[in-house]
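As given in Swiss-Prot:
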type    : residues                                                                     : note
BINDING : N219, M248, Y277, H313, S333, R334, G335, D374, G375, L376, R377, E413, Y440 : substrate binding site
MUTAGEN : H417 to A                                                                    : 5-fold reduction in catalytic activity
BINDING : H417, H481                                                                   : Zn(2+) binding site
MUTAGEN : H481 to A                                                                    : 5-fold reduction in catalytic activity
BINDING : C561, C564, C569                                                             : [4Fe-4S] cluster binding site
Amino acid sequence: MNIQSTIKAVAETISTGPIPGSRKVYQAGELFPELRVPFREVAVHPSANEPPVTIYDPSGPYSDPAIQIDIEKGLPRTREALVVARGDVEEVADPRQVKPEDNGFAQGKHLAPEFPDTGRKIYRAKPGKLVTQLEYARAGIITAEMEYVAIRENLRREQDRPCVRDGEDFGASIPDFVTPEFVRQEIARGRAIIPANINHGELEPMAIGRNFLVKINANIGNSAVLSTVADEVDKLVWATRWGADTVMDLSTGRNIHNIRDWIIRNSSVPIGTVPIYQALEKVNGVAEDLNWEVFRDTLIEQCEQGVDYFTIHAGVRLPFIPMTAKRVTGIVSRGGSIMAKWCLAHHKENFLYERFDEICEIMRAYDVSFSLGDGLRPGSTADANDEAQFSELRTLGELTKVAWKHGVQVMIEGPGHVAMHKIKANMDEQLKHCHEAPFYTLGPLTTDIAPGYDHITSAIGAAMIGWFGTAMLCYVTPKEHLGLPDRDDVKTGVITYKLAAHAADLAKGHPGAAMWDDAISRARFEFRWEDQFNLGLDPETARKFHDETLPKEAHKTAHFCSMCGPKFCSMKISQEVRDFAAGKAPNSAELGMAEMSEKFREQGSEIYLKTE
């Protein structure tokens, strides 16, 4: 594989520049004036006499036309200076060197190119120093990352601006306005996390927590049979362009290390991984050959690269495995099945559970967050809410306290496949046993009958559990259960889950959520077609669907669409009724009613009139 051809392939496929109808804007910090917090701004037609609409924007520098993108150099490491300025980190004098097993022993033309060495420094905590966002928060310190998050969450709303709180939040504590101090308090209590490895200098900080906007994650990554560096970097940029707040690299084939390096260096969103996948590649795919030393080495490798959160299946304990024997679909988590196989082969307790304190100490030195994996999640609605699932969940609650003791941030992973009437119980159990640590769920899928449409079956459950309190939703694409998603599948999954997350925010009564809906509703009623397109989650698709039947520019000002036509448009008729009422005398309605009443009496006061 030629490195220059690979770079060229990536550069030609990624999308840059703003989303149609939008522009990139920034807001500076007050505590940290050097901060530039990004937003997507959509200006509406002057006839609306309305201010622009501000939308949360995780797309990074790629949507800013003023920034020159060079994939080979990676994104600017603007956060690095903030991390170093705190004085709590030191450069690693002897960073870990890349080994053949890190890339699955790939050689020659099968070895993906390394990310070019650009002089990046690798850091870890100084002995005895605070370095995690949780430790800073507990010490009463507001970090630059915390102010950054507060600004992002407010969507440029002013603190004294009145807001409408129309929703049911099920006991959450969502404020009218997010302050840096509120962010600090939520982090200190463990109710939110800011996944932000000190070695991810390219990161634009974000928060995951019940009292913040619901976030979504997109999964990418190669497999043993498909995908390249170019494919995965392109998917990363594409996913964040359409709204992915974090991205997980779930690569399982060769070249895991090199592909991950390209992804992190070009990512402004937090990157998560499942380290056991790479550890398994290092032992040639034989689960029984896994051991603590290989896993520990993999953790350090990924910490130094800049991975922001790890999914670790430490809750798959030996006593729980027999509980899955009578399930319809058994153990469906890849990480869970790997650890279950190891436990049974050795008839020993899960070494991730037994070595959990040591794992915490490694992660603490780099501020890598836990995403405690649900290795026993249900893979079918028939298996939902069983004893295996909830036994693991209770264990994750115990491990949460251990991680917090070490100063490490934690979120909890959840199911899976759960019918609608069982979803609320999942949220209730998680809050009860996991001490309000953020919940991060895969859907859940609410039915098993729709291969090819599981982005829809899961978005139903995602919207519900997001409303109940889940902090982040892991997307599902149309290819779920069928194959590796391509570029189009990634976009479909992201858009579907942004919709579910926003629906949850709206239902919870998030103070800024309804502003977006109201803006597009007014545009729809006033037939401002361009505003309707531009304010949507996917302006390109909205415009395409409209133009398939009404393609002319004149149709962009028409007071109808192709569904109802000019005579039957309900909104056009409503406008005519409104205009008629506005043009009549104040008592015209009463006079009209009196006229009809007199006519009724003249006809004999009969409800039904006889025909001639």
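Backbone N, Cα and C define each Cβ position, glycine as well.
Original residues only.
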Task: Of G335, G375 (the binding-site residues), the residue whose Cβ has the fewest other Cβ atoms within 10 Å - done: G335
Open item on the list: According to DSSP, does G375 (substrate binding site) sit in a helix, a strand, or coil?
Closed with: coil
- [ ] Give me the largest Cα to Cα distance among N219, M248, Y277, H313, S333, R334, G335, D374, G375, L376, R377, E413, Y440, the residues the record lists as binding substrate, in Å as a whole number.
- [x] 20
Task: In the chain carrying Y440 (substrate binding site), residues 6 or more apart in sequence that have Cβ under 8 angstroms from it - done: I208, N217, S371, M411, I412, E413, G414, T470, A471, M472, L473, C474
Open item on the list: Tell me the Cα distance separating H417 (mutagenesis position) from R377 (substrate binding site), rounded to the nearest angstrom.
Closed with: 8
Open item on the list: Sequence gap of 6 or more, Cβ distance under 8 Å: name the residues on the same chain that satisfy this around H481 (mutagenesis position), in order along the sequence.
Closed with: P451, D454
- [ ] Quick one: pull the CA-CA distance for Y277 (substrate binding site) versus H417 (mutagenesis position), whole Å only.
- [x] 23
Open item on the list: Give me the CA-CA distance between N219 (substrate binding site) and H417 (mutagenesis position), in Å, as a whole number.
Closed with: 18
- [ ] Provide, as an integer number of angstrom, the distance between the C-alpha atoms of S333 (substrate binding site) and H417 (mutagenesis position).
- [x] 12
TODO: Report, as a single number, how many Cβ atoms besides its own are within 10 Å of the Cβ of N219 (substrate binding site).
DONE: 22
Open item on the list: Around the C-beta of H417 (mutagenesis position), how many further C-beta atoms are within 10 angstroms, looking at every protein chain?
Closed with: 27
TODO: Using DSSP with the three-state reduction, classify S333 (substrate binding site) as helix, strand or coil.
DONE: coil
- [ ] Determine, to the nearest whole angstrom, how far the Cα atom of H417 (mutagenesis position) is from the Cα atom of G375 (substrate binding site).
- [x] 13
Open item on the list: Tell me the coarse DSSP state (helix, strand, coil) of Y440 (substrate binding site).
Closed with: strand
